[in-house]
Amino acid sequence: MNEKNIKHSQNFITSKHNIDKIMTNIRLNEHDNIFEIGSGKGHFTLELVQRCNFVTAIEIDHKLCKTTENKLVDHDNFQVLNKDILQFKFPKNQSYKIFGNIPYNISTDIIRKIVFDSIADEIYLIVEYGFAKRLLNTKRSLALFLMAEVDISILSMVPREYFHPKPKVNSSLIRLNRKKSRISHKDKQKYNYFVMKWVNKEYKKIFTKNQFNNSLKHAGIDDLNNISFEQFLSLFNSYKLFNK
């Protein structure tokens with residue numbers, strides 16, 4: 001994604017009142033180190049530096065980097081990096097959290113990047129509401145990949161009126177909490193295969209008819225359109241047993 005396309009997709013929240021309402025749902029303290037995805041004009045960055053130990057803002061737009069630095073001139077616990085988040089290398093040897101009001105058009109790429117390429121223990125993102133709902137939909141491959149690594153929660157609605165320019169849809173503040181991976185390293189490839197066959201409804205490629213019926217019964221599934229992640233893991237574990 002080049003700089004021009006990302007700039008044209010940005011929607012800013014600048015009202016102190018609205019920012020404060022969002023920040024009340026984010027667990028931060030003076031010991032936290034934060035990576036901010038897209039500092040924009042620095043309005044959220046300012047709130048973060050006042051609450052946290054250190055903030056690293058990653059912003060692809062050079063002009064917005066300067067705007068953010070000027071807004072934070074009275075603070076020294078931050079740095080603004082003029083980089084593309086999709087190319088950024090997160091540290092592997094320190095504790096940190098991530099916050100971002102991320103562009104709608106690259107939300108999937110960003111969320112994959114930060115879940116699979118960072119070690120952040122808590123991630124807070126403002127995303128399009130429909131996208132947030134898809135992250136909780138076990139009929140979606142992205143949701144099934146993410147749920148193996150993080151617990152996903154929708155914390156609050158963020159009305160479209162908060163933004164400028166005003167988008168056509170509302171947004172949500174979501175939280176991703178890191179957990180011990182539910183899939184062992186040796187099973188990752190097998191899990192990826194199972195997920196893709198499942199979401200494409202290619203059941204015959206992963207189960208015989210009897211295996212499928214027994215697996216559904218063992219998982220307590222009555223409706224294929226309404227299964228929990230735990231039930232999905234039960235299906236995957238059955239698949240592994242049948243394919244030792």
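The backbone N, Cα and C atoms fix where each Cβ goes, and this holds for glycine too.
Don't look for the substitutions in this one, it keeps the originals.
Just so it is clear, the model here is predicted, and its values are computed rather than measured.
Annotated S-adenosyl-L-methionine binding site per Swiss-Prot: Asn11, Ile13, Gly38, Glu59, Asp84, Asn101, in sequence order. Summarising the environment of Asn11 (S-adenosyl-L-methionine binding site), the number of other Cβ atoms within 10 Å of its Cβ, over all protein chains shown, is 18. Following the DSSP three-state reduction, the secondary structure of Asn11 (S-adenosyl-L-methionine binding site) is coil.
In the three-state DSSP scheme, Tyr104 (mutagenesis position) is classed as helix. Under the heading of mutagenesis, Swiss-Prot lists Tyr104 to Ala and annotates it as follows: Loss of activity.
Looking at Swiss-Prot, you'll find the mutagenesis Thr108 to Ala noted as follows: Decreases affinity for S-adenosyl-L-methionine 8-fold. Reduces activity by 99%. Thr108 (mutagenesis position) is surrounded by 13 other CB atoms, counting those within 10 A of its CB over all protein chains shown.
In Swiss-Prot, a published mutagenesis experiment is listed as Arg112 to Asp, annotated Decreases affinity for S-adenosyl-L-methionine 5-fold. Decreases affinity for RNA 6-fold. Reduces activity by 99%. Cβ neighbour count for Arg112 (mutagenesis position): 14 (other Cβ atoms within 10 Å of its Cβ, all protein chains included).
For the mutagenesis result Arg112 to Ala, the note given in Swiss-Prot is Reduces activity by 90%.
Under 8 Å, Cβ to Cβ, and six or more positions away along its own chain, Lys133 (mutagenesis position) finds Ile154. In the three-state DSSP assignment, the secondary structure recorded for Lys133 (mutagenesis position) is helix. According to Swiss-Prot, the mutagenesis experiment Lys133 to Ala carries the following note: Reduces activity by about 80%.
If you take the C-beta of Arg134 (mutagenesis position) and look for same-chain residues 6 or more apart in sequence within under 8 angstroms, you find Arg140, Leu142, Ala143. Here the residue is the original one, but Swiss-Prot notes a mutagenesis experiment at this spot, Arg134 to Ala: Decreases affinity for S-adenosyl-L-methionine 7-fold. Decreases affinity for RNA about 4-fold. Reduces activity by over 99%. May severely impair protein folding.
Looking at Swiss-Prot, you'll find the mutagenesis Arg140 to Ala noted as follows: Decreases affinity for S-adenosyl-L-methionine 7-fold. Reduces activity by about 85%. Secondary structure from DSSP puts Arg140 (mutagenesis position) in coil.
For the mutagenesis experiment Lys166 to Ala, the note given by Swiss-Prot reads: Decreases affinity for RNA about 6-fold. Every protein chain shown contributes to the tally, and the Cβ of Lys166 (mutagenesis position) ends up with 10 other Cβ atoms within 10 Å. Lys166 (mutagenesis position) falls outside any helix or strand according to DSSP and counts as coil.
When the neighbouring Cβ atoms lying within 10 Å are counted for each of the binding-site residues (Glu59, Asp84), the highest count belongs to Glu59. Within 10 Å (C-alpha to C-alpha) of Tyr104 (mutagenesis position) lie the following binding-site residues from Asn11, Ile13, Gly38, Glu59: Asn11.
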